[in-house]
Amino acid sequence: MQPNDITFFQRFQDDILAGRKTITIRDESESHFKTGDVLRVGRFEDDGYFCTIEVTATSTVTLDTLTEKHAEQENMTLTELKKVIADIYPGQTQFYVIEFKCL
C-alpha cells in the first residue's frame, strides 16, 4: 500500500470530493508542497486513502490576513475558519495556503 502524502480530518472529505473545499491551510511542517505536486490524500483519523489532488498554487497567510475568499475556498465562514485554524494550530500565526483540485 502506498503511503498518503497529505491527510485531512474526515469531516472535510465530502467537501473535498465535491469540490467545495479547494484549499488547505497548514503550518510550517507542511510548507514544502509546490505547484504541480500530485498528492495521495488520506483521512487523518485512519490514514485511509480517498482521492488524489494536484497542487495548483501556494502562498503564505497569517491569521489576521485570512479573507472571506479563503473562507469560501474552505467552505466555511471566516469566523469558523479562524476558529478551526486556531484550534488546530494554537499559538501559531504564520500559515501556508495550498490550493488544489481533485484529479
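The backbone N, Cα and C atoms fix where each Cβ goes, glycine too.
Sequence annotations record features per position, and here Swiss-Prot assigns active site, proton acceptor to K21 based on sequence analysis. Take the CB of K21 (mutagenesis position) and look out to 10 A: across all protein chains shown you find 19 other CB atoms.
Feature annotation from Swiss-Prot assigns active site, nucleophile to T24; the stated evidence is sequence analysis. All chains included, 22 other C-beta atoms sit within 10 angstroms of the C-beta of T24 (mutagenesis position).
Summarising the annotation, Swiss-Prot assigns active site, proton donor to E74 and lists sequence analysis as the type of evidence. Around E74 (mutagenesis position), the same-chain residues six or more apart in sequence whose CB sits under 8 Å from its CB are K21, I23, T24, I25, L81, V84, listed in sequence order. In the three-state DSSP classification, E74 (mutagenesis position) falls within coil.
Marked as domain 'ASCH' by Swiss-Prot: 6-101.
According to Swiss-Prot, the mutagenesis experiment K21 to A carries the following note: Loss of activity.
Under mutagenesis, Swiss-Prot gives T24 to A with this note: Loss of activity.
Listed in Swiss-Prot as a mutagenesis experiment, R26 to A is described as follows: Loss of activity. Under the DSSP three-state reduction, R26 (mutagenesis position) is assigned to strand.
Long-range Cβ contacts of D27 (mutagenesis position) within its own chain (separation 6+, distance under 8 Å): Y89, Q92, Q94, F95, Y96. Among the sequence features in Swiss-Prot, the mutagenesis site D27 to A is noted as follows: 2-fold decrease in catalytic efficiency toward N(4)-acetylcytidine and 3-fold decrease in catalytic efficiency toward N(4)-acetylcytosine.
Among the mutagenesis results in Swiss-Prot, H70 to A has the note: 5-fold decrease in catalytic efficiency toward N(4)-acetylcytidine and 14-fold decrease in catalytic efficiency toward N(4)-acetylcytosine. The residue drawn here is the original one.
A mutagenesis experiment is reported in Swiss-Prot for this position, E74 to A, and the note states: 73-fold decrease in catalytic efficiency toward N(4)-acetylcytidine and 143-fold decrease in catalytic efficiency toward N(4)-acetylcytosine.
Under the heading of mutagenesis, Swiss-Prot lists Y89 to A and annotates it as follows: 115-fold decrease in catalytic efficiency toward N(4)-acetylcytidine and 312-fold decrease in catalytic efficiency toward N(4)-acetylcytosine.
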What's the CA to CA span in angstrom from H70 (mutagenesis position) over to R26 (mutagenesis position)?
13
Is it possible to get the count of other C-beta atoms within 10 angstroms of the C-beta of H70 (mutagenesis position)?
20
R26 (mutagenesis position), number of other Cβ atoms within 10 Å:
19
